[in-house]
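Note sheet for the following structure.
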Amino acid sequence: MPFSRTLLALSLGMALLQNPAFAAPPLSMTDGVAQVNTQDSNAWVEINKAAFEHNIRTLQTALAGKSQICAVLKADAYGHGIGLLMPSVIAMGVPCVGVASNEEARVVRESGFKGQLIRVRTAALSELEAALPYNMEELVGNLDFAVKASLIAEDHGRPLVVHLGLNSSGMSRNGVDMTTAQGRRDAVAITKVPNLEVRAIMTHFAVEDAADVRAGLKAFNQQAQWLMNVAQLDRSKITLHAANSFATLEVPESHLDMVRPGGALFGDTVPSHTEYKRVMQFKSHVASVNSYPKGNTVGYGRTYTLGRDSRLANITVGYSDGYRRAFTNKGIVLINGHRVPVVGKVSMNTLMVDVTDAPDVKSGDEVVLFGHQGKAEITQAEIEDINGALLADLYTVWGNSNPKILKDQ
């Protein structure tokens, strides 16, 4: 497949000029370590180190050494702080880390991690070249991309380790579709591209449903075996991996050589798996408490009218901090162990809650937006029900919008 080195060099040069090598804002190795003063922050997230390590240990026990773990820490460890958690990953002996951005790769390597580092999405060519110093293994699921990646590797005088992605489960995102003759030819051709070392074949499941996962797994096993036979790949040198958190917990036969848990590491699992602990809590403060008469309206658009004389607490958090407008007149927060309702529209930096039935609430009190306070809890189920989306859609934003504080327990 002909390709102009001059055109490739020009395109990469323009990409590097127009975009930084990092696909996310620079991350800190120490951002949020316990010296952060919560009194200086309008909102913050607390990251439970002991819970994170418990979840890794629980998963290691369940796998019993039969499959290795690749801890997926993309999106700054799902908003939990990759720099904060890498010491635990290293201490727990996790052999592989999965990331999305070059910035995450930098933090992983600077933490002292010497193990396997995988990018769990297809890179832009400019990203791929900039990531070479991190010895990151790249996902390849397209022949044209493979050829261009090969030229980059050749120019740097080194082979590029790749994971060949197959579209076995119908995700239609990063993998070669092996159901067509052209797709099968392309997959074999990728294994023959010079300067690329295929060390793994992988897929990704599209649905959290055991039957769907098993169907995708059956297709993957058949396609991967066909590919290894036709391309004459040494099975002993190929890692097969497919399982995300759901498949890891619910479909044991999907474990293969390696699993790629993400959410499970942070306690985000299906409800039946209570053995995994929640790692993040989202918190704020009460700024003030005011009294308003019956009939007053609350917030922009007058969406809530007080049905009685009421005490309203002003909370120092809003949608710019990740507490979305979806919680308008629907959300519940915890103050001093009381469940109190959000009233009126959530503003950019403020929300109001009705504390009429919680007379002990005062300025300066801690507010739990997600997590525990005493015996009370704001649960994943109620948050997802109100927001109408996965909890990860929220906590990745909470963690990347607010200071993070690492707690030992």
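Placed from the backbone N, Cα and C atoms, the Cβ positions cover glycine too.
In Swiss-Prot, the entry for mutagenesis C70 to A states: The catalytic efficiency with arginine, lysine, and ornithine is very similar to that of wild-type, and that with both L-alanine and D-alanine increases approximately five times; when associated with A-96. The structure shown retains the original residue. Look at Swiss-Prot and you will find K74, Y300 tagged as active site, proton acceptor, backed by sequence analysis. According to Swiss-Prot, the mutagenesis experiment C96 to A carries this note: The catalytic efficiency with arginine, lysine, and ornithine is very similar to that of wild-type, and that with both L-alanine and D-alanine increases approximately five times; when associated with A-70. Taken from Swiss-Prot, the feature substrate binding site applies to R173, M348, supported by sequence analysis.
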Q: Given the recorded positions C70, C96, Y300, state which is nearest to R173 (substrate binding site) when distance is taken between Cα atoms.
A: C70
Q: Tell me the Cβ contacts of C96 (mutagenesis position) under 8 Å, same chain only and six or more apart in sequence, or just say none.
A: Q68, I69, C70, A71, G115, Q116, L117, I118, M258
(Q) Return the count of C-beta atoms lying within 10 angstroms of the C-beta of M348 (substrate binding site), excluding that atom itself. (A) 10
(Q) Taking only same-chain residues 6+ apart in sequence, whose CB is under 8 Å from that of Y300 (active site, proton acceptor), what do you get? (A) G344, K345, S347
Q: In whole Å, note down how far the CA of M348 (substrate binding site) lies from the CA of K74 (active site, proton acceptor).
A: 27
Q) What does DSSP call M348 (substrate binding site) in the simple three-state scheme? A) coil
Q: With a 10 Å radius around each C-beta, find which of these recorded positions (K74, R173) has the fewest other C-beta atoms nearby.
A: R173
